[in-house]
Structures are given as C-alpha cells and as structure tokens.
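Student: For ASP372, the entry in Swiss-Prot reads active site, proton acceptor, with the evidence type a curator's inference. According to Swiss-Prot, the feature UDP-alpha-D-galactofuranose binding site maps to ARG171, GLN200, ASN229, ASP256. As annotated by Swiss-Prot, Mn(2+) binding site applies to ASP256, ASP258, HIS396, with the evidence given as experimental evidence. Looking at Swiss-Prot, you'll find the mutagenesis GLU300 to Ser noted as follows: 1400-fold decrease in transferase activity. No effect on affinity for the substrate UDP-Galf. The mutagenesis experiment ASP371 to Ser is recorded by Swiss-Prot, whose note states: Loss of transferase activity. Swiss-Prot lists ASP372 to Ser among its mutagenesis entries, and the accompanying note reads: Loss of transferase activity. Under its mutagenesis entries, Swiss-Prot includes TRP399 to Ser with the note: 1200-fold decrease in transferase activity. No effect on affinity for the substrate UDP-Galf. Here the residue is the original one, but Swiss-Prot notes a mutagenesis experiment at this spot, HIS413 to Ser: 1700-fold decrease in transferase activity. No effect on affinity for the substrate UDP-Galf.
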Amino acid sequence: MSELAASLLSRVILPRPGEPLDVRKLYLEESTTNARRAHAPTRTSLQIGAESEVSFATYFNAFPASYWRRWTTCKSVVLRVQVTGAGRVDVYRTKATGARIFVEGHDFTGTEDQPAAVETEVVLQPFEDGGWVWFDITTDTAVTLHSGGWYATSPAPGTANIAVGIPTFNRPADCVNALRELTADPLVDQVIGAVIVPDQGERKVRDHPDFPAAAARLGSRLSIHDQPNLGGSGGYSRVMYEALKNTDCQQILFMDDDIRLEPDSILRVLAMHRFAKAPMLVGGQMLNLQEPSHLHIMGEVVDRSIFMWTAAPHAEYDHDFAEYPLNDNNSRSKLLHRRIDVDYNGWWTCMIPRQVAEELGQPLPLFIKWDDADYGLRAAEHGYPTVTLPGAAIWHMAWSDKDDAIDWQAYFHLRNRLVVAAMHWDGPKAQVIGLVRSHLKATLKHLACLEYSTVAIQNKAIDDFLAGPEHIFSILESALPQVHRIRKSYPDAVVLPAASELPPPLHKNKAMKPPVNPLVIGYRLARGIMHNLTAANPQHHRRPEFNVPTQDARWFLLCTVDGATVTTADGCGVVYRQRDRAKMFALLWQSLRRQRQLLKRFEEMRRIYRDALPTLSSKQKWETALLPAANQEPEHG
C-alpha cells in the first residue's frame, strides 16, 4: 500500500460472468467505438482491448464524494489503480448540478512484471451539497486493470466485527444463497464475526441440501434460532437481542433473506460506519431484482404533513441506470448528483452501531412495515442520523410486483403508521387531521375500486391501534391469522387461478385514460356515486362485466361496474371484485366512526404510546415473545 492510500473505502468491482448489458452498465460504461467488449476475469480485474475507452462513471464504481464529505472525518480520498499496458487514467468529478469537471490525468505504462500504480488524491471540500468522483481509462495497447479502489489517507478507526442478521420465513434456498455470498469474498468474510438467522418458517433453512456447505464456511459464527412467525420486526429483534447478548460485535447488519447480495456493499457501509464523525445508521440502497439496472430510490423521508413515507426531496423512484447513466445530461441523471438526506433506511441492508442499539433498545413489535422507519426516527431523536449510501446496494423484489397496499399487508401499513406517528410526530405539521384526511381519501378509493376487504382490515387496524401498546404486543403473533380470517369473507380477497375459471366477460375492455380535467374528474366521480347508490345487478356477480389488468384497475373504471375480475400484481391470478351496496355503506360508516375516534383520541394515544416505548423496546419485554426460542440452545453451523 502507498503512503497516500491507507485504508480501503470502496473497491472497483466488475460484473459477474454472463451478466446482461443493462447490469454491466452498473459497473462500467464502454465506448461504442471499442473494437471488442472488455472482459472481467475476476470481480476486481478487467481486460480492456487496445484503442478503447472505458468509464467507471457508474453506480457501483463512481465514488459518492458528497456523502463522505458530509458524514465522515475524511478530508480527501485517493484513487489507486494498478494497470499493465499503455494508456491513460483521467479523473473527473461533478458538482451537485451534475456538471462535470476534469480533475487530472496520468499516462501509464506497466508490464506484467511491474504493473503501473496510478494514484490521484481528490480533496472533498467542493462536495458540500453533492457530487461524485470517477475515473476513465483510455488505452493505446491492450490494458489490464488488476485492481482499483478509493482509499482514505488514514487508517480506519475502530474495529471491523459485524454481526449479520438474516431473519427468514419459508425461503430456505434464498437464505442459503445469502449465507454463501457472505463467505464468497475473503475481504467480506474476514469482517464478519457472527451470522444470526432467526428461522420463523415451517420449511427450515437447515433442511436445504446446500445448507451444510454454506454453514461449514461460517463455522461457529453461524447460529440458527427457531421461533414463531413474529414477522420482520420479530426476526430483527431476535438478531439484535442475540448480537448484544452473545457477541462482542461492534456493528449489527440487518439484511433480508430474499435478496441478491453485492458483497462489497457490506464493506462500503462498514467503511462509512468506521470513518463516521459520530455513530450513525448506514444503509444500502435497493435495486430491482426483476429489472436489475433500476434503482428503487436514492433515499426516503417521512412526509410530516400526513405522516407517510415518500421520496426524499430531489429523489425520484425507479431510476434506470441502463437508460440514464450517472454521467448523462438528462434531468433524471442530474438529480443523482445531489446529496440526499433521509429519515430512515430500509432493513434490506442497514448497519446499526452496537452503541446505538444498546441505547435505543429493540425494534417495535410491529410484525412488518414501519419498524425500520421507527428506528430511524428514534435514532434521530437520540442524535444519531441515518445515511443511505449510494454504491452500496442489494437486489430485492420491487414493490410494484406486490399488492401490499390492498392485501393483508394493508392492515400493518395503517396500524403501524399510526403507532409510529404517535411515537414520533411532533412540530407544527403534527396535526392528525392531515393523516385522517389522507386515510379517508384512500378509503373512498378502495370502496370505489370494490376493495372491500382492504377497508375491513384497515378498520381493524384502527381498532388495534386505539386498544393501546400492550394490545399491540399481545397480538404480535396472532394479528396476521386474524386478518386472514377477515379477508376470507370478501370476494376481492379470494384469488382464482385465471379469469377463464369464470364465464367470459360481458364487455370487451376499453381504454380509459385517467381524467385530468377537473370537469371530467367531477363527471366520472358523480357517475360513480350515483351508480354506487343503486343496487348491484346479481347477474354481474355470476358473470363479470370486464376482465381488468392490474394496471387498469382504477377508480374511474371500477366505480361504475358491479363485477369485474382484476389481475393480481404478480400476474399469477385474478380476484373477482363484486359491488355490494349494503356492504359498502356498512364499511364506510364503520370507517368514518373510527376516523372520528382517531381525531378525538390521537393526543391521548400519543401520550400512551410514548410512555410505553421503553417497555415495548426492552429486552425483557421481547423475551416474553422470544421465550420459546430463548429456552433452546441455538443450533450452530
């Protein structure tokens, strides 16, 4: 290692063998004039043809300098590459506007016996509001990049000793793949001190045929803990409980079981954790497992006007790096150069310092949804910020492939939103009328779309919230079965294999654009109201009027029908939504009564939940839920 490059922050990494072009663009950009495609013999080396140009202005290899400027003690970073052949390395940076600035360039000539080491130090001072740094390689002869990386100029403070926690539920193959990836790279393997797997399913990870090999590489570091299905919050709470009680690990890394891991992401969040000015949560970003070049979001916040998660200012959902590269003049790409500050990070990849976990306590008993947001907000109240670090990411199933806004998860969305709002919603915008108004709007939309089961379980969500924090903990395991029982009585919650299971629709589908003109919106709304005041035609409950694709199932179409099939978000089945005037009015009145109670009692519930936070987040309280597993010896790999 050179005198300048003292501690690795981020390696240059290359695509896996056989990756498609759109995924390759997350790692490198090749000039269209190159005679042949660059080849990566390993994950950290690249063979480039003669008279070619390759840019590392990419998601995984550009350096997010503004984040390191804002959150760490680093004053500068060093690019260090080892190359053979003849060519040139040019270093560029950007401003927060996306404007590109040349930094410096170096010609190089290296041989197999003596590779050339090219180093460039980049001062971080100009990156207050945004900006990245990257390098390009232009070749004269064939060139091999043997290694490259971004380095700090001083040794990393603290200790690298991570407890990785992967709760799993009936995904043994996915979990085994994640375990295998943890030991696939020596640098990643050596920083992992423990791997904790709470197994909450019936199909056990240890029964998978590939488990013994994956477990053998982890050895005594791996522990499997069987426990009831307590959801993600119960799984992650077990991870934190075991990490604090039975390890000396200084970092706790939460990860989902159903992800595809980029192992270097672990090293990158660890590096930021170690160089951070003060303890903080460091999270990775999420790429779309089905469209791998698509980034879910640069970062998220909680909208304090309605207390709902949303994109952070200047961040947009679903950015496609294959279509809009980082170094692109498109307005969408320019937004990527701003530093995005967040309220929380999803627990698909999130590193929590041991010190923070010891001070804040356990996650809330929310089963799923909002537990990650709560912890980020709770940390901020204790002076611990959260950063969502670009270039550190995993691939996860996109939310667009799920019906979680209308299926059983809708219960947890609303109930837990209310719980977390009661815990953390303060300031001039903390007026529950905004939240209730947004819920009323959503309720009317659900009823117009014949999503009666959604309204029914959301009514239960309000009831359970108003019943108080002790009740919330008591139903940690039982709430989901109760929600399933409620949904079974509504046709819109019964999934059929295909629309062909029913008689053919009475009408062919017609294209309907969303209304934007206020007069047209008013007309469609009036038609829908008048239609819903009349009794439904029983014939349309035996034979649907339309077969509606999921993307077309909007209020302005469904509010004037009595029966229609709607395809599920994953495309694997349909539900037969049927209008029922009596049921609709009953659900509406029940919802309105509960919303009135929310308005009346929210201040009271705010005090009750805040008083209960120390108990809800305590190890002692969580032991009562984890007791069946706590009385067992964990199984080690």
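Placed from the backbone N, Cα and C atoms, the Cβ positions cover glycine too.
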Student: Which state, by DSSP, holds GLN200 (UDP-alpha-D-galactofuranose binding site): helix, strand or coil?
Tutor: coil
Student: Starting from the Cβ centroid of ASP256, ASP258, HIS396, which together make up the recorded Mn(2+) site, report each further residue of the same chain whose Cβ lies within 8 Å of that point, ordered by sequence.
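Tutor: Near the Mn(2+) site, beyond ASP256, ASP258, HIS396, sit ASP174, ASP257, ILE259, LEU289, TRP348, ILE394, MET397.
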Student: Just to verify: the residue among ASP256, ASP258, ASP371, ASP372 with the fewest other Cβ atoms within 10 Å, which of the recorded positions is it?
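Tutor: Looking at the recorded positions ASP256, ASP258, ASP371, ASP372, the Cβ with the fewest others within 10 Å is that of ASP258.
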Student: Rounded to a whole angstrom, what is the C-alpha distance between GLU300 (mutagenesis position) and ASN229 (UDP-alpha-D-galactofuranose binding site)?
Tutor: 28
Student: Could you find out if DSSP has HIS396 (Mn(2+) binding site) as helix, strand or coil?
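Tutor: In the DSSP reduction, HIS396 (Mn(2+) binding site) maps to strand.
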Student: Reduced to three states, what secondary structure does DSSP give GLU300 (mutagenesis position)?
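Tutor: SS state of GLU300 (mutagenesis position) = strand.
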Student: Which residue among the binding-site residues GLN200, ASN229 has the fewest other Cβ atoms within 10 Å of its Cβ, if you could check?
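Tutor: Counting other Cβ atoms within 10 Å of each of the binding-site residues GLN200, ASN229 gives the minimum at ASN229.
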Student: Roughly how many Å separate the Cα of HIS396 (Mn(2+) binding site) from that of ASP256 (UDP-alpha-D-galactofuranose binding site), to the nearest whole number?
Tutor: 9
Student: Within 8 Å of the centroid of the Cβ atoms of ARG171, GLN200, ASN229, ASP256, which other residues of that chain place their own Cβ, given that this set defines the recorded UDP-alpha-D-galactofuranose site?
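Tutor: These residues sit around the UDP-alpha-D-galactofuranose site: PRO167, THR168, PHE169, ASN170, PRO198, ASP199, GLY201, GLY232, GLY235, ASP257.
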Student: Given ASP371 (mutagenesis position) and ARG171 (UDP-alpha-D-galactofuranose binding site), what distance in Å do their CA atoms have, once rounded to a whole number?
Tutor: 21
Student: Return only the integer: C-alpha distance in Å from ASN229 (UDP-alpha-D-galactofuranose binding site) to HIS413 (mutagenesis position).
Tutor: 18
